[in-house]
Amino acid sequence: MPMQGAQRRLLGSLNSIPTATPNLGLAANHTGAPCLEVSIPDWLFLSLGLVSLVQNVLVVAAIAKNRNLHSPMYCFICCLALSDLLVSGSNMLETAVILMLEAGALATRASVVQQLQNTIDVLTCSSMLCSLCFLGAIALDRYVSIFYALRYHSIVTLPRARRAIAATWVASVLSSTLFIAYCDHAAVLLCLVVFFLAMLVLMAVLYVHMLARACQHAQGITRLHKRQLPAHQGFGLRGAATLTILLGIFFLCWGPFFLHLMLVVLCPQHLTCSCIFKNFKVFLTLIICNTIIDPLIYAFRSQELCRTLKEVLLCSW
């Protein structure tokens, strides 16, 4: 979808609405009714992207450096970091190009801008799909490690993990290319929304089942040592809180973006929906925030990875 004016984002395939005006306040929609419009300054957007970029580069470097981390689980974590890196990097590139075009520092033909837009769209969409896929893969890997502990190393082997990773990247790039090529079709956007909901349900079911098993295990230990029940209840509450935070962050960071896509299909001309469309950059910013949070949840909690990360940082100095 071609750009119309300097205020259009390059990510026009998934958003045909102008970006927010440079303040937080009430803007008028087509009928003059107030419409809340939140602005994300470019410097803040680029800063968050840079933090995400640095974090995820460090995760990839640490896993690549330490052979002890070349297991299927860490391969999935590495690919999650790589896809998050591409999500933040592609959005930073898009913002930088827009700023240069607006400032007149980059002069090029409309056809070149269109090709660049399509390339960034495919890169962004494929990296987002990969990020969601690897979040699901990490949940599935943990599920197998708990419920099939004795057979885990025969089920989740490194060759199988590598084949699954390669298939995920190829499928994401191919599907993203098709999505961008046929972005005007409602079925394409609905497919993306359904995919997000499927990943959300998959993660919720797996993690809830793991929490239930962990509570049963804690209850068994409590009975074995004849300890009081509140200790088990406390464990259950902590586990439920952790699960709520994990799934809550995922839903809060990704949900608004896919809600935007769903509303584009359901009510593209509705006045209330048009107000939501104006905050598209906020939804992208939430996804960037998720790429910052992912390493904190999945990578930096590993002592082995943190030790390797310190070595990487010391070597870089």
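All positions are counted from 1 along the displayed chain.
The backbone N, Cα and C atoms fix where each Cβ goes, glycine too.
Just so you know, the substitutions we noted aren't modelled in this structure.
A natural variant is reported in Swiss-Prot for this position, Ile17 to Thr, and the note states: In strain: Isolate 3.
Residue density at Trp43 (variant position): 9 other Cβ atoms are found within 10 A of its Cβ, drawing on all protein chains shown. Trp43 to Gly appears in Swiss-Prot as a known natural variant, with the remark: In strain: Isolate 3.
Mapped onto three states, the DSSP output places Gln55 (variant position) in helix. Other Cβ atoms within 10 Å of the Cβ of Gln55 (variant position), summed over all protein chains shown, number 22. Among the natural variants in Swiss-Prot is Gln55 to Glu, noted as: In strain: Isolate 3.
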Trp43 (variant position) to Gln55 (variant position) - Cα separation in whole Å: 18
